Amino acid sequence: MFKKYDSKNSIVLKSILSLGIIYSGSFGIYPKADASTQNSSSVQDKQLQKVEEVPNNSEKALVKKLYDRYSKDTINGKSNKSRNWVYSERPLNENQVRIHLEGTYTVAGRVYTPKRNITLNKEVVTLKELDHIIRFAHISYGLYMGEHLPKGNIVINTKNGGKYTLESHKELQKNRENVEINTDDIKNVTFELVKSVNDIEQV
């Protein structure tokens, strides 16, 4: 349903090139060093490359893990077969509730306010199911596409003032998955998310 996740390699490549230019005598920046200096420089090269590469690769892997999990259009027997997990203006059935997702995406200083909602049956669901459906709706607008983790939270607000916070940069915690929520008690879902300028935003 969604565009296949593909990663970019420019950050790691630029890091390696910049390190080579700064520390290697072969580029003509510094005079040729003796063997002990070259060995020291080589060790320094490897240490700095490790600092650059590990966080980047780790972040990309986590983004892909989140995308792979939340882009699935089924969860515990529930599915998006009727396209109820994306924006709709269809009249509701008696047993349905429409939950509006209200908030902002910020990309490179520009603020977007996408229009979206989800349509659910009036029933008790788990926080794991609700978390999945809400993030699925956000993925249709670009969440977890690219190489960088988003920043910010998604908040489920109930009519009695309760709140359930979903942290966009990581999966829902295991100990919260079985919390039960009646969909008819949900007021709305709010969010303030910040995307990297280097990722393509689909809003």
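Cβ coordinates come from backbone N, Cα and C, glycine included.
So, quick note: what you're seeing has the original residues, none of the substitutions.
Listed features, source Swiss-Prot:
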- T165 to A: Loss of binding to human granulocytes and monocytes (MUTAGEN)
- R176 to A: Loss of binding to human granulocytes and monocytes (MUTAGEN)
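Rounded to a whole value, the Cα-Cα separation of R176 (mutagenesis position) and T165 (mutagenesis position) is 11 Å. T165 (mutagenesis position) carries a strand DSSP state (E or B).
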